[in-house]
Amino acid sequence: MRTQGIKPRIREILSKELPEELVKLLPKRWVRIGDVLLLPLRPELEPYKHRIAEVYAEVLGVKTVLRKGHIHGETRKPDYELLYGSDTVTVHVENGIKYKLDVAKIMFSPANVKERVRMAKVAKPDELVVDMFAGIGHLSLPIAVYGKAKVIAIEKDPYTFKFLVENIHLNKVEDRMSAYNMDNRDFPGENIADRILMGYVVRTHEFIPKALSIAKDGAIIHYHNTVPEKLMPREPFETFKRITKEYGYDVEKLNELKIKRYAPGVWHVVLDLRVFKS
């Protein structure tokens with residue numbers, strides 16, 4: 001979320017059209033993904049929402065404005081209201097990587113940028129990396145582009161998968177990154193991965209057994225989950241450790257990072273874990 005004072009031009013235009021008390025409620029924060037703007041609006045601004053969106057679009061130079069909503073469902077679909085424009089497909093460039101997506105239907109969090117940048121540095125060219133929840137290539141494209149590693153990207157949702165394939169071509173990594181449109185639990189590979197990405201935060205623990213079956217002995221798993229602050233730092237490591245033990249594995253925690261606040265009192269975290277067969 002970008003925070004700053006309202007652009008003087010926005011205030012200048014809308015102060016002539018909105019009551020003074022509503023001008024004070026104009027959003028000072030927004031998210032820009034490519035040339036699409038995600039704009040939070042207070043309920044009091046509802047009667048003017050389309051005009052407000054139009055002015056923000058003109059001043060900030062975007063083609064489409066969506067009202068921020070909630071993320072829901074197994075595949076983390078956003079629920080946004082279209083306020084201005086019509087085309088919600090865009091190309092967002094970050095750290096030299098092109099991410100094409102439909103912002104209205106596919107989640108992309110600029111707040112996770114540090115983790116995407118970090119992924120560009122973790123893998124070696126001789127590694128095989130399996131991304132179990134690839135999305136549009138959020139985490140695995142940096143590995144393929146900068147780490148030069150071989151990547152298998154698995155994405156269940158057909159619409160999101162279409163953009164994943166496009167992004168592989170856009171970033172010219174077809175020679176080392178392949179994509180599979182399936183539930184990762186149906187992926188046939190076993191004991192193949194040097195590194196596994198589990199960039200998912202809805203019941204991620206349910207996918208640990210599949211990750212273990214894909215992993216080589218000594219593989220590194222980047223395990224994402226959400227955890228109440230009061231349970232940190234014991235969780236989510238203890239749950240991961242318990243499940244790996246049930247399947248005959250030991251685990252070593254190499255690193256733990258906070259990604260962002262997910263909800264009041266809840267953090268999105270990532271653990272870097274090395275797993276060994278007992």
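Every residue gets a Cβ built from N, Cα and C, even glycine.
Per Swiss-Prot, the features are:
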{"type": "BINDING", "residues": "Ser109, Arg116, Glu155, Asp183, Asn184", "note": "S-adenosyl-L-methionine binding site"}
{"type": "MUTAGEN", "residues": "Arg76 to Ala", "note": "Loss of activity"}
{"type": "MUTAGEN", "residues": "Met107 to Ala", "note": "Decrease in activity"}
{"type": "MUTAGEN", "residues": "Asn112 to Ala", "note": "Loss of activity"}
{"type": "MUTAGEN", "residues": "Arg116 to Ala", "note": "Loss of activity"}
{"type": "MUTAGEN", "residues": "His138 to Ala", "note": "Decrease in activity"}
{"type": "MUTAGEN", "residues": "Pro142 to Ala", "note": "Decrease in activity"}
Per DSSP, three-state class assigned to Glu155 (S-adenosyl-L-methionine binding site) = strand
Of the mutagenesis positions listed here (Met107, Asn112, His138), which is spatially closest to Glu155 (S-adenosyl-L-methionine binding site) when Cα positions are compared?
-> His138
Pairwise Cα distance for Asp183 (S-adenosyl-L-methionine binding site)/His138 (mutagenesis position) [Å, integer] | 17
Have a look at the recorded positions Arg116, His138, Pro142, Asn184 and say which one has the shortest Cα distance to Met107 (mutagenesis position).
-> His138
Spacing of the two Cα atoms, His138 (mutagenesis position) and Arg116 (mutagenesis position), in whole angstrom, works out to 7
What residues, ordered by sequence, lie under 8 A Cβ-to-Cβ from Ser109 (S-adenosyl-L-methionine binding site) and sit at least six positions away in the same chain?
-> Lys260
